[in-house]
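Read the structure below first, then the notes.
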Amino acid sequence: MVAFLFCNLLLVACGSVTWTMSDTGESGVDLADRLDLVEKIGDTHSKDLEIWMELGKQREADAREMHAVCRVQPSAMLPPDQPQITGLVLFRQLGPSSRLEASFNLEGFPAEQNTSNHAIHVHEFGDLSQGCESTGPHYNPLGVPHPQHPGDFGNFVVRDGRLWKHRMGLATSLAGPHSILGRAVVVHAGEDDLGKGGNQASVQNGNAGRRLACCVVGTSNSEAWESQTKERKKRRRESECKTT
C-alpha cells in the first residue's frame, strides 16, 4: 500500500512538471488536455488521502490495548460436596498481533491438600445453561490435537486452596477470527496429562477430569487489570521481605 502511494505521488509530480514545461514552450498543451490533467491529479490526491486514512486506522488498531474479564463461578450442575471455586481470570493484549497475557485469581480449592495441580482450558461455547457441561469441547479452531489448542493453558499449582498466577505469551487471542471473546474458561478437578495419557481423551482434553467452575470471557476496561497488577506487585514485595 505504501509503494502504491509513492507511485501515485510520483505520477502527480511528473504531471505537474510536464504541465510547467509545456507552459514555457511554444506550442504547449491545449485547454482540454490541461483540464484532463487537473482531473487526474485531483483523483490521485483523493486516492492518496484514502490510503493515508486507512493506514492511520490500521496503526490505531495495532496500538489498541484490549482487555477482557471472566468471572469464575461453580458449575450449576456440580454436586454440593465438590469444591466451590470462584474468582477472576483477566486478560490483556497490547494489540491484535501481540501475545495474550492472563492473570488468574481463584479460591475455593480443597485447602487440606496443601498443593495440587488443576487444568484450565478455553472451551468452545459460552453457554452456561447446563453449568460448565454445556460449554462444549476445547476450543480448537485449527483442528489440532491437545495440548496444541489455543486455549490450552495447562496446569496451575494450587496452594492452601488458592490459585494466584500470571502468565504471558499465550497462544490464543482477543482479536481476529479465532478470538476467545464469548467463549468459556473452565477449571477442572484434575491435572492435564498434556496429551501423554495414551488414550483418545488424552489428545482431546488431557484427561483433566470434572468441570468444577467456569465463566464466559467478555470485553472490559483496564481497571480490573490495573488493580490486579498492583496487588501482584504488593504480594511480590511481601514475599521478598519474608525471604530476606
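Backbone N, Cα and C atoms are what each Cβ position is placed from, and that goes for glycine too.
In the three-state DSSP scheme, H138 (Cu cation binding site) falls into the strand class. Sequence-distant neighbours of H138 (Cu cation binding site) (same chain, 6+ apart, CB under 8 A from its CB) are H121, V122, H123, E124, H146, H149, G151, D152, Q204, N205. What Swiss-Prot lists as Cu cation binding site is H121, H123, H138, H188, and the listing cites similarity to another entry.
Counting Cβ atoms from all protein chains shown, H146 (Zn(2+) binding site) has 23 others lying within 10 Å of its own Cβ. According to Swiss-Prot, the Zn(2+) binding site annotation covers H138, H146, H149, D152, on the basis of similarity to another entry.
Recorded in Swiss-Prot as a mutagenesis result, D48 to V carries the remark: Homotetramerization.
The Cβ centroid of H121, H123, H138, H188 marks the Cu cation site; residues of that chain outside this set whose Cβ lies within 8 Å of it are A119, I120, V122, T135, P137, Y139, G151, D152, V186, N205, A208, R211, given in sequence order.
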